[in-house]
Amino acid sequence: MLGGSLGSRLLRGVGGSHGRFGARGVREGGAAMAAGESMAQRMVWVDLEMTGLDIEKDQIIEMACLITDSDLNILAEGPNLIIKQPDELLDSMSDWCKEHHGKSGLTKAVKESTITLQQAEYEFLSFVRQQTPPGLCPLAGNSVHEDKKFLDKYMPQFMKHLHYRIIDVSTVKELCRRWYPEEYEFAPKKAASHRALDDISESIKELQFYRNNIFKKKIDEKKRKIIENGENEKTVS
């Protein structure tokens, strides 16, 4: 049995040490949990340019990716890659694709690229693994269901990392056009550059518009405005 004074000092020391580390551990654990929950709310924005929309024969020729938080703030810009495809496939594209991909310089860039589809998937998968937890963050974009079809087929490991749900800005657009036609007239118009990174940036800006002008304000924001208005009325009176 420990002697009184020595024992009490040792016990106090052990207890104090554990108490301090225990509290710090709780704080660090809480911070880690909050960070994990925050990361789970992120959105994985993707845009593809393809040789066409036929999933049986067409291929991905450009892909870009951005990560935003739940408030649509851009947190990270991922790879923006042009993927090599055979000239025969490019020559068989529709007139629309030949015109727009030719005008944007994408066709020429594809011919000059040395990046394979497998290399591209590895780059994008590495990026989203660094930025998002597995299986929790949804794919986001404009008419992103079309992109998803190609990603499911050609980049299955990338898609396996994401949540099965998607956030499609075009759905919000169509609802806004029907339910809020006056506000819809002020929605940002797409420049139609038909380049992946530009299209993602436009999609994020468009959803920001709908959020700010169509979706109702958060309760806390409403309360703040009510308080501010009340203070202003007191000042005026």
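Positions of Cβ are set from backbone N, Cα and C atoms, glycine also.
None of the substitutions listed is reflected here, since the structure keeps the original residues.
Features of the protein shown, as given by Swiss-Prot:
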- 43-207: domain 'Exonuclease' (DOMAIN)
- ASP47 to Ala: Loss of 3'-to-5'exoribonuclease activity (MUTAGEN)
- ASP47, ASP147: Mg(2+) 2 binding site (BINDING)
- ASP47, GLU49, ASP199: Mg(2+) 1 binding site (BINDING)
- GLU49 to Ala: Loss of 3'-to-5'exoribonuclease activity (MUTAGEN)
- LEU53 to Ala: Loss of 3'-to-5'exoribonuclease activity (MUTAGEN)
- GLU146 to Ala: No effect on 3'-to-5'exoribonuclease activity (MUTAGEN)
- ARG178 to Ala: Disruption of homodimerization and loss of 3'-to-5'exoribonuclease activity; when associated with R-179 or A-179 (MUTAGEN)
- TRP179 to Arg: Disruption of homodimerization and loss of 3'-to-5'exoribonuclease activity; when associated with A-178 (MUTAGEN)
- TRP179 to Ala: Disruption of homodimerization and loss of 3'-to-5'exoribonuclease activity; when associated with A-178 or A-215 (MUTAGEN)
- HIS194: active site (ACT_SITE)
- PHE215 to Ala: Disruption of homodimerization and loss of 3'-to-5'exoribonuclease activity; when associated with A-179 (MUTAGEN)
Within 10 Å of ASP199 (Mg(2+) 1 binding site) (Cα to Cα), which of the mutagenesis positions ASP47, LEU53, GLU146, TRP179, PHE215 do you find?
ASP47
Cα separation, PHE215 (mutagenesis position) to ARG178 (mutagenesis position) (Å, whole number)
14
For the residue listed as 'active site', which of these recorded positions sit within 10 Å, Cα to Cα: GLU49, LEU53, GLU146, ASP147, TRP179, PHE215?
GLU49
Listed recorded positions among LEU53, ASP147, TRP179 whose Cα sits within 10 Å of ASP47 (mutagenesis position)
ASP147
Other than ASP47, GLU49, ASP199, which residues of the same chain sit close to Mg(2+) 1? List them in sequence order, counting a residue when its Cβ is within 8 Å of the Cβ centroid of the site.
LEU48, GLU62, MET63, ALA64, HIS194, ARG195, ALA196, LEU197, ASP198, ILE200
Cα-Cα distance linking ASP147 (Mg(2+) 2 binding site) and GLU49 (mutagenesis position), given in Å to the nearest integer:
9
